Amino acid sequence: MAALRRMLHLPSLMMGTCRPFAGSLADSCLADRCLWDRLHAQPRLGTVPTFDWFFGYDEVQGLLLPLLQEAQAASPLRVLDVGCGTSSLCTGLYTKSPHPVDVLGVDFSPVAVAHMNSLLEGGPGQTPLCPGHPASSLHFMHADAQNLGAVASSGSFQLLLDKGTWDAVARGGLPRAYQLLSECLRVLNPQGTLIQFSDEDPDVRLPCLEQGSYGWTVTVQELGPFRGITYFAYLIQGSH
């Protein structure tokens with residue numbers, strides 16, 4: 001039922017992109033790199049420079065900022081967004097966080113990475129993004145979230161964000177989703193937090209996360225509803 005619900009809601013979840021193309025995603029394999037290259041190459045609606053799956057940064061800053069404040073032992077705090085696409089999560093943290101953050105967004109779509117680097121640096125007719133804290137930084141890298149060896153060493157990030165990436169990867173089979181989770185936990189600091197944002201029901205997602213996150217604490221928080229849809233933040237945390 002949760003999978004069916006995701007497909008039915010898919011067109012309404014695509015913010016800042018071409019809706020006819022977004023609607024066709026319900027019939028596609030969301031683990032297909034070429035699909036996302038085509039999606040990220042679509043013209044944006046109006047002046048919106050980003051494309052958000054589910055929701056944007058503003059809807060979850062109330063959850064993220066307290067976590068950043070609690071984890072100020074590392075300054076700036078290292079944040080990794082896996083499967084960042086052209087979402088506003090990375091740019092929102094960079095431009096709006098009052099706490100110093102070192103944000104890295106990775107995606108397997110070179111089209112998405114090129115778009116976000118252009119947005120960061122200020123492409124034609126655009127102003128470069130300015131940090132919310134003078135010590136903050138933002139970078140984007142072309143990389144597969146299921147193999148982060150070229151991105152980071154073990155335990156190097158204090159906060160990991162996954163907004164819809166598990167959902168997309170799992171469409172290619174649960175073993176791939178578990179590989180994604182394993183890589184995220186490998187590069188996560190033992191005292192850090194991984195957050196998966198999804199509309200998948202807890203009775204479906206929690207058993208998977210508990211199985212794949214042995215030794216970590218798994219909890220869930222309800223988010224929204226946003227535009228009539230309830231979402232969930234699945235938090236996987238080490239010892240604090």
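Every residue gets a Cβ built from N, Cα and C, even glycine.
Heads up, this one's the original sequence, none of the swaps are in it.
According to Swiss-Prot, the mutagenesis experiment Asp107 to Ala carries the annotation: Inhibits citrate synthase-lysine methyltransferase activity. The DSSP secondary structure for Asp107 (mutagenesis position) is strand.
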Other CB atoms, at most 10 A from the CB of Asp107 (mutagenesis position): 27
